[in-house]
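What follows is one structure encoded as structure tokens, with my remarks underneath.
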Amino acid sequence: MSRKGPRAEVCADCSAPDPGWASISRGVLVCDECCSVHRSLGRHISIVKHLRHSAWPPTLLQMVHTLASNGANSIWEHSLLDPAQVQSGRRKANPQDKVHPIKSEFIRAKYQMLAFVHKLPCRDDDGVTAKDLSKQLHSSVRTGNLETCLRLLSLGAQANFFHPEKGTTPLHVAAKAGQTLQAELLVVYGADPGSPDVNGRTPIDYARQAGHHELAERLVECQYELTDRLAFYLCGRKPDHKNGHYIIPQMADRSRQKCMSQSLDLSELAKAAKKKLQALSNRLFEELAMDVYDEVDRRENDAVWLATQNHSTLVTERSAVPFLPVNPEYSATRNQGRQKLARFNAREFATLIIDILSEAKRRQQGKSLSSPTDNLELSARNQSDLDDQHDYDSVASDEDTDQEPLPSAGATRNNRARSMDSSDLSDGAVTLQEYLELKKALATSEAKVQQLMKVNSSLSDELRKLQREIHKLQAENLQLRQPPGPVPVPSLPSERAEHTLMGPGGSTHRRDRQAFSMYEPGSALKPFGGAPGDELATRLQPFHSTELEDDAIYSVHVPAGLYRIRKGVSASSVTFTPSSPLLSSSQEGSRHASKLSRHGSGAESDYENTQSGEPLLGLEGKRFLELSKEDELHAELESLDGDPDPGLPSTEDVILKTEQVTKNIQELLRAAQEFKHDSFVPCSEKIHLAVTEMASLFPKRPALEPVRSSLRLLNASAYRLQSECRKTVPPEPGAPVDFQLLTQQVIQCAYDIAKAAKQLVTITTREKKQ
């Protein structure tokens, strides 16, 4: 079949002309350089095949060209094509760009992170959404609109979805309608050609009954694709599926004995490995067969890659794929076993493939083993599998999912969403060195677990201390807000304590979101003031040990899951000049701490956690000094100096402006919690406006030094917040942005603003009472 389409073909990722590779699962054509990145992602992300030098079923190649020519690439680049999204700074790679890091980062974002795919407007219930999408897919496959079905699959529709009302899967519908290309696409995404409908009929039966005999034969080939691909890799032949479904090249190799590299490995280790292979449960055997299938695909693509590339320019260490990439859906043990397959030489790998083909045929036909395995020394996992099953040689029933016959290759190629147990492929020959390495790694892991448990306990104690301190400070703040006179101090904060700022807890019903790395993903966010300390402590996950040395964890009366911040810079590590206004405000604020205590506050301010002599902006002191050098901020801070003005605004006005600042901070923190980084800039502008209005209540040259220090901190923090939020838009298109670090910096700025505003409320309230 000709690979030329109706228009000039270009690479879907960088627009290079004359692409030589195809991504089957994405429906796009890619050039050699971009293909190297696709291969490094793994088959679970992109299944690649050379357009000219690889063997193609005609209908599969037609399906890929149909998708590519009908704009399937726009599915994966939806937001890049939207003019409203151009301001994000992301751009498509060019042919002249370097593979690393420009092309590789773009391709990873496009296919692995799905950063440019159209997002549904409402995803509150992912289960309902996936079900609705799957029903749409069930209806769409009867038509010839391939790109619509690919779009539904990209949004989360399930190719093996069983319609509860109609009792069929999408592949049944496509087979009945004779939609061969739709069937190819569904099989690529994991549809099983052997899955029965409510009456026990398969898609193959539907195609034959409707008179689509070529489609029925193609579905049979898809059903046995795994064993067909393994046999073709060894001998270049496939069964016709009319006279038989299996070709075992074992007999030909034994009789001919062409050379040592082509003969079977008949060592004792190989024989023992074959016995262990026969003793595997059907599920573990299926996993092993899928892993070997992926390794065959890698080796075939490697051979094509080496035969087609310019070795002086393209074949480098960074473009090679020496072993199977890690699949995050698999366990670490299984991923290690998959990668060890690359260490098999040609003879060992051929022996393994022949053993798998023989075992697959035996299990499919229900034949018994030729030799008993009672005396084998099996691992504990394999022995437990044996205890749970009657006989490996029996034909499985429909009800027993673990003892079903070897599933169709269409399902085993890509239907990887099920939870998998580990399957160590090195069980056949475990050397002493591997045993010692595993033992050492286990001891190291146990020591690390013990250390993390101690750290977790320490963090839990610290959390409870902070909880008690916050309750105490809230009670004091409530007391300060009461009219003069004896007022009993409540044991718990009231609802009016929300004026202590930073209270995103006002939003009581909020969907769980993924928190930062120090907490469990998806843990519910609750305010400190309303959640018991023990409950919050149980959610804590320990830091890595290297992150805990001399680091203090502190809280700002905010949800524990999001607004915990580490002090990473101490006072001794920041250099301040004597003339720095920020340093002077810090020192003056520290000197005034004793005055505040003599006025009868009874405790420190709600947000006061700086030490004597330590800058108020200790966490990012250097960044504040750099920011203070800006002319606008310098002029703002200098305006606080001069002849003193003893006047102070009313407490009600200060509280009113403080509430406005608090409201805007809550909006910013909600955006941070929901990872809406594009909302940072407008939120910071609102906060800056509210801070400006609050600062305008006070005289330009206040007489009280605490007021001047707090105003300095308030203005400086607002300017710094704007500066940090602007970093969400990179200065250069495509520049990487560390959003986790940036979010922590933004939260720190919000904390400093809240701290300064709280100090102004406290000072104004106290001065008005005197």
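For all residues, glycine too, the Cβ spot is worked out from N, Cα and C.
This is the original sequence, none of the listed changes applied.
Summarising model confidence by region, the domain 'Arf-GAP' (1-124) averages a pLDDT of 87. What Swiss-Prot records for 1-124 is domain 'Arf-GAP', and it gives sequence analysis as the kind of evidence.
While the structure shown retains the original residue, Swiss-Prot records the mutagenesis experiment Phe285 to Ala with this note: Loss of interaction with FAK1, decreased interaction with PCLO, no effect on interaction with ARHGEF7.
The note that Swiss-Prot attaches to the published mutagenesis Leu288 to Ala is: Loss of interaction with PCLO and FAK1, no effect on interaction with ARHGEF7. Annotation note: Leu288 (mutagenesis position) sits in a helical segment as assigned by DSSP.
According to DSSP, Arg298 (mutagenesis position) sits within a helical segment. Within the same chain, the residues at least 6 positions away from Arg298 (mutagenesis position) whose Cβ sits under 8 Å from its Cβ are Arg39, Val321, Phe323, Leu324, Ala342, listed in sequence order. Annotation of the mutagenesis experiment Arg298 to Ala in Swiss-Prot: Loss of interaction with FAK1, decreased interaction with PCLO, no effect on interaction with ARHGEF7.
Here the residue is the original one, but Swiss-Prot notes a mutagenesis experiment at this spot, Arg299 to Ala: Loss of interaction with FAK1, decreased interaction with PCLO, no effect on interaction with ARHGEF7.
Among the sequence features in Swiss-Prot, the mutagenesis site Tyr392 to Phe is noted as follows: Loss of interaction with NCK2.
Separating the Cα atoms of Phe285 (mutagenesis position) and Arg299 (mutagenesis position) is a whole-number distance of 21 Å. Neighbour count (other Cβ atoms within 10 Å of the Cβ, all protein chains): 22 for Leu288 (mutagenesis position). If you measure from the Cα atom of Leu288 (mutagenesis position) to that of Arg299 (mutagenesis position), you get 17 Å. Less than 8 angstroms from the CB of Arg299 (mutagenesis position) sit Tyr233, Phe349, each of them six or more residues away in the same chain.
Under DSSP, the residues of the domain 'Arf-GAP' (1-124) split into helix, strand and coil as follows: 50 helix, 11 strand, 63 coil. In the structure as shown, the Cβ atom of Phe285 (mutagenesis position) sits within 10 Å of 20 other Cβ atoms.
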